[in-house]
Amino acid sequence: MRRLRFSPRSSFARTLLLIVTLLFASLVTTYLVVLNFAILPSLQQFNKVLAYEVRMLMTDKLQLEDGTQLVVPPAFRREIYRELGISLYSNEAAEEAGLRWAQHYEFLSHQMAQQLGGPTEVRVEVNKSSPVVWLKTWLSPNIWVRVPLTEIHQGDFSPLFRYTLAIMLLAIGGAWLFIRIQNRPLVDLEHAALQVGKGIIPPPLREYGASEVRSVTRAFNHMAAGVKQLADDRTLLMAGVSHDLRTPLTRIRLATEMMSEQDGYLAESINKDIEECNAIIEQFIDYLRTGQEMPMEMADLNAVLGEVIAAESGYEREIETALYPGSIEVKMHPLSIKRAVANMVVNAARYGNGWIKVSSGTEPNRAWFQVEDDGPGIAPEQRKHLFQPFVRGDSARTISGTGLGLAIVQRIVDNHNGMLELGTSERGGLSIRAWLPVPVTRAQGTTKEG
C-alpha cells in the first residue's frame, strides 16, 4: 500500500493530525446536530409567528381556531406597528431604506409562502445594530414590510465565535503538549540508539512515560548493558592477545640480533615479518579504540592534513596536494582524523602505483578531504562492502593486509557525524572522500571566500 505523498512521517505529527481531525469532525458534527435539531426548528417557529403577524397586519379580519372571524381595528394595527417597529414601504422607498443591501433567502421565502398561502419574497438585511427582515407577500404585492429583529444583535455572535475558537485552540495546544510529553522518552531513546550505533554506550536511560515506552526503555537498557559488556570483553581480549603476541615477537627479534652475519638476510626477513605482525596488532587495537567516545575541539583540517602529508612523504613516496587555500575550521578529534588520513594514504600507497593525491575543500555547511591513487580501482558493485571489517577488494587479495584500514576510517568519520564516498580518481584508481560537518558561521564565511 502506497503511503500518501503528504502524510506526516513522525508519530508526533500523525497523532497531532489525528486529534485535530477528530476535533474538527466533532465540531462539524456538533454544528450539524445543533443546526438540524435546534436552529432549524426555532427558525420554522419564528417564520410561523412572523407569518401570523404579517397576516394580521395585512388583512382586516383574522380567523380564530374555532372558525370565528375577528375584525382587526386600524388603531390596534397601528399600535402593533409601533410596538414591533414594523414599517411599510413602497418598492421605491424600500430600495432607499435599505432593501438594496438585503440578501434574498430562498428557503425562508419558501417557508413563509407556505405559512401565508401564496408567493412571498423574504430578504434579510444585516447592519451594524441588528438584522432586518423584508417581506413582500401576495396579499399586498406592491408593499414591502420591514421587520427589525431588535432582540438579535450582531455582536451577540462574536463571543460565541471567540469562545469556540478559544476552546479549539486550547484543545489543540493541550494535545500538542500531551504528545510532546508522550514522545519525550522516544526522543531520548532515539539519541541513545544513535550513540550505540557509533559504538558509544550511553548511561542507562530513565524509565518514564507510558507503560509500553517504559518496557521498551528497559529492554534498551538491558541491550546497551549487554553491548557494553561485550565491547569491554572484546577490548580486554584483544589487549591480552596483543600482549601475549608481542612478548614472543620481542624474543624472536632479540634472537635475530644474536644471529651471525652470514644469516643477516634471514634476520632481515624475520624482522620484516615481525614488523608486519606488530602493524596488524596495532590495527586491531586502533579498530577497537575508534569505538570509544572522543573529545571534540575546533581545529584546522588543512593543518592536520599537512602533518600527515609531511609524515608520509619521503624519498620513496611523493604526495601531490590540492588543499583549500586558507584554513578550514572543523569540530573534530585531531588525532583520530590524523589516523584516518594516514590510513587512507597508506591504503593508496599499498594498492596504487606510486601516485597519491591529497586534496580538501568546502561546501555550504560541510568540508571534505580526499585521497586518490592510480591503482586498479574497485568495481562499483564492491564499493559498498569495502568499509566492512576484514573485507578487501579483489585487486587487493594478493597484497598483505588485514582489511581493517578503511573500516577504521569509516568508524572515525561516523563518530564525527560525517560520511565517506568512494569514486574513481582522475588517473583511474580509487578515490576516497570524507565529508565532515562545519559550524554554520564558518560554512557561511567559506561560501563567500569560495
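Note that Cβ sites are derived from N, Cα and C of the backbone, with glycine treated the same way.
Listed in Swiss-Prot:
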MUTAGEN   P41 to L or S  Constitutive OmpC, no OmpF, with or without sucrose. Phosphorylates but does not dephosphorylate OmpR
MUTAGEN   R180 to C  No OmpC, constitutive OmpF, with or without sucrose. Weakly phosphorylates OmpR, dephosphorylates normally
DOMAIN    180-232  domain 'HAMP'
MUTAGEN   A193 to L  Promotes the formation of alpha-helical secondary structure of the HAMP domain
MUTAGEN   A193 to V  No effect
MUTAGEN   R234 to A  Autophosphorylation by cytoplasmic dimerization domain (CDD) is resistant to waldiomycin
DOMAIN    240-440  domain 'Histidine kinase'
MUTAGEN   S242 to A  Autophosphorylation by CDD is resistant to waldiomycin, CDD peptide probably no longer binds waldiomycin
MUTAGEN   H243 to V  Does not autophosphorylate, does not transfer phosphate to OmpR, increased expression of ompC, decreased expression of OmpF
MUTAGEN   H243 to R  Does not autophosphorylate, does not dephosphorylate OmpR in vitro, no OmpC or OmpF at 0% sucrose, low levels of OmpC and very low levels of OmpF at 15% sucrose
BINDING   H243, N347, A348, A349, R350, Y351, D373, R392, G393, T402, G403, L404, G405, L406  ATP binding site
MUTAGEN   T247 to R  In envZ11/MH1461; OmpF- OmpC constitutive. Also prevents expression of PhoA and LamB. Phosphorylates OmpR but does not dephosphorylate it
MUTAGEN   P248 to A  Autophosphorylation by CDD is resistant to waldiomycin, CDD peptide probably no longer binds waldiomycin, alters structure
MUTAGEN   N347 to D  Loss of ATP binding; loss of autophosphorylation
Task = Determine, using Cα-Cα distances only, which of these binding-site residues is closest to P41 (mutagenesis position): R350, D373, G405.
result = G405
Note = Neighbour count check, CB within 10 A, over recorded positions A193, A348; minimum at A193
Key: Cα-nearest neighbour of R234 (mutagenesis position) within the listed recorded positions, H243, P248, N347, D373   = H243
Inquiry  = Can you tell me how many other Cβ atoms are located within 10 Å of the Cβ belonging to R234 (mutagenesis position)?
reply    = 12
Per-residue pLDDT averaged over the domain 'Histidine kinase' (240-440), given as an integer = 82
Inquiry  = Please report the distance from the Cα of H243 (mutagenesis position) to the Cα of G405 (ATP binding site), rounded to the nearest angstrom.
reply    = 21
Note = Its Cβ having more other Cβ atoms within 10 Å than any other among the mutagenesis positions S242, T247, N347, the winner is N347
Task = Check the Cα distances from S242 (mutagenesis position) to each of the recorded positions R180, N347, A348, R350, D373, G405 and keep only the ones within 10 Å.
result = none
Task = Please name which of the binding-site residues listed here, A348, R350, D373, is nearest in space to T247 (mutagenesis position), Cα against Cα.
result = R350
Note = Three-class DSSP assignment, D373 (ATP binding site), comes back as strand
